[in-house]
Amino acid sequence: MGLPQNKLSFFCFFFLVSVLTLAPLAFSEIFLEEHFEGGWKSRWVLSDWKRNEGKAGTFKHTAGKWPGDPDNKGIQTYNDAKHYAISAKIPEFSNKNRTLVVQYSVKIEQDIECGGAYIKLLSGYVNQKQFGGDTPYSLMFGPDICGTQTKKLHVIVSYQGQNYPIKKDLQCETDKLNHFYTFILRPDASYSVLVDNKEREFGSMYTDWDILPPRKIKVKNAKKPEDWDDREYIDDPNDVKPEGFDSIPREIPDRKAKEPEDWDEEENGLWEPPKIPNSAYKGPWKAKRIKNPNYKGKWKNPWIDNPEFEDDPDLYVLKSIKYAGIEVWQVKAGSIFDNILICDDPAYARSIVDDYFAQHRESEKELFAEAEKERKAREDEEARIAREEGERRRKERDHRYGDRRRRYKRPNPRDYMDDYHDEL
């Protein structure tokens with residue numbers, strides 16, 4: 001027996017909605033999704049770069065000091081003043097005719113002082129055991145901090161073998177909580193940079209990187225045409241100065257003033273009332289201002305097509321990607337990298353960030369606040385002990401020097417003089 005008509009219609013509707021909802025996911029492609037769960041060491045190769053010099057650091061698999069989820073572990077830089085390099089090989093792909101999404105999370109738990117927390121996409125063959133700072137890359141993206149002044153968010157792309165940093169001044173987060181950084185590059189060469197799913201910057205590779213010459217340039221030595229009227233307002237030609245306007249005095253005699261009773265005309269002359277401001281005086285006459293009907297706007301140097309510009313429709317296309325890597329140097333270690341995603345679906349990347357914040361953000365903040373409270377109490381106690389120790393040492397020093405002064409006190413010559421005078 002078949003389904004009733006109304007149930008069959010509902011089933012068809014539900015099936016259609018499901019297909020439409022899942023269709024984008026079915027056609028999206030994930031090239032790398034790494035949450036550093038079991039077996040991650042088999043996927044990632046720790047480089048020996050700088051190891052012979054004793055300058056190579058190691059990574060620790062941990063959730064950190066204030067994890068939103070203690071079971072969600074990443075890899076943390078572990079040794080101070082070291083170079084870190086680790087990479088994973090991924091199925092080779094090209095972003096030609098597709099959107100590229102690069103996303104990861106990093107929690108900079110430490111007072112880093114100076115160091116990077118970015119990731120790189122690599123092309124061609126890479127000896128992963130020798131992967132280091134001089135290894136060519138196709139994209140470098142993420143925070144770089146040094147002191148209190150530099151809090152830069154790098155977006156560096158490689159074009160024809162040369163690296164080009166973004167011209168805009170992008171800032172990274174420094175509050176010791178977990179943050180997601182997302183870079184989206186589209187086939188029309190437009191891009192977006194997101195931090196925690198909030199768009200921090202957007203634009204075009206044509207304008208925000210100095211890769212190609214600009215499409216338009218200003219005309220050199222251009223001059224404003226003589227008939228160009230850039231006066232937005234002009235005097236009203238129909239406004240006429242009232243008759244007698246210029247004869248109105250600025251001040252007039254005070255009519256309420258009275259001659260003093262003791263005024264002596266022979267001695268002081270004829271009394272005159274003091275002057276007061278004239279309320280009828282309007283100052284110099286000025287015609288009313290009206291909109292200029294011939295106003296053409298402020299003159300600007302005209303733009304023309306740049307003869308040196310040659311378009312590259314593949315400007316957005318990176319060399320085929322084969323590896324993802326972390327290569328940084330840090331004065332103070334302690335940054336946790338996690339949730340690395342390389343795909344072509346911005347919606348899927350957004351869902352990962354949304355899920356993390358919905359499930360773990362509040363607990364992470366609570367643990368961080370508690371850790372900060374304990375740190376503050378510990379520092380206050382250490383400061384108290386240091387003050388008490390300093391006071392104790394000061395008292396000992398004063399006591400010791402006091403005894404020495406009394407022991408080696410020099411006689412006062414006046415004492416001898418007094419004895420001499422007494423004898424006299």
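From the backbone N, Cα and C atoms, a Cβ is placed for every residue, glycine too.
Here Swiss-Prot flags Tyr118, Lys120, Tyr137, Asp144, Glu327 as alpha-D-glucoside binding site. In this view, Lys120 (alpha-D-glucoside binding site) is surrounded by 23 other Cβ atoms within 10 Å of its Cβ, with every protein chain counted. Lys120 (alpha-D-glucoside binding site) falls within a strand segment according to DSSP.
Here the residue is the original one, while Swiss-Prot reports the published mutagenesis Pro67 to Leu with the comment In psl1-1; no effect on EFR accumulation, but decreased response to the PAMP elf18. In the three-state DSSP scheme, Pro67 (mutagenesis position) falls into the coil class.
Sequence-distant neighbours of Gly115 (mutagenesis position) (same chain, 6+ apart, CB under 8 A from its CB) are Asp144, Ile145, Cys146, Val328, Trp329, Gln330, Val331, Lys332, Ser335. Annotation note: Gly115 (mutagenesis position) sits in a strand segment as assigned by DSSP. Quoting Swiss-Prot on the mutagenesis of Gly115 to Asp: In crt3-3; loss of response to the PAMP elf18, but no effect on the response to PAMP flg22.
According to Swiss-Prot, the mutagenesis experiment Gly147 to Glu carries the annotation: In crt3-5; loss of response to the PAMP elf18, but no effect on the response to PAMP flg22. The Cβ of Gly147 (mutagenesis position) has Glu113, Cys114 as same-chain neighbours under 8 Å, each 6 or more residues away in sequence. In the three-state DSSP scheme, Gly147 (mutagenesis position) is classed as coil.
Within 10 Å of the C-beta of His179 (mutagenesis position) there are 19 other C-beta atoms, taking all protein chains into account. Mapped onto three states, the DSSP output places His179 (mutagenesis position) in strand. For the mutagenesis experiment His179 to Tyr, the note given by Swiss-Prot reads: In crt3-6; loss of response to the PAMP elf18, but no effect on the response to PAMP flg22.
Listed in Swiss-Prot as a mutagenesis experiment, Gly203 to Asp is described as follows: In crt3-7; loss of response to the PAMP elf18, but no effect on the response to PAMP flg22. According to DSSP, Gly203 (mutagenesis position) sits within a strand segment.
In the three-state DSSP scheme, Pro293 (mutagenesis position) falls into the coil class. Long-range neighbours of Pro293 (mutagenesis position) (same chain, six or more residues apart, CB within less than 8 Å of its CB): none. The annotation that Swiss-Prot gives for the mutagenesis experiment Pro293 to Ser reads: In crt3-10; loss of response to the PAMP elf18, but no effect on the response to PAMP flg22.
One mutagenesis experiment named in Swiss-Prot is Ser335 to Leu, and its note says In psl1-4; loss of EFR accumulation and loss of response to the PAMP elf18. Under the three-state DSSP scheme, Ser335 (mutagenesis position) falls in the strand class.
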How many Å lie between the Cα of His179 (mutagenesis position) and the Cα of Tyr137 (alpha-D-glucoside binding site)? 24
May I have the list of same-chain residues other than Tyr118, Lys120, Tyr137, Asp144, Glu327 whose Cβ is within 8 Å of the Cβ centroid of the recorded alpha-D-glucoside site, in sequence order? Gly116, Ile119, Met140, Phe141, Gly142, His154, Ile156, Gly325, Ile326, Val328
Of Pro67, Gly203, the mutagenesis positions given in the record, which has the fewest other CB atoms within 10 A of its CB? Gly203
Among the alpha-D-glucoside-binding set Tyr118, Lys120, Tyr137, Asp144, Glu327, as the record gives it, the longest Cα-Cα distance in Å: 17
Enter the number of other CB atoms within 10 angstroms of the CB of Glu327 (alpha-D-glucoside binding site). 23
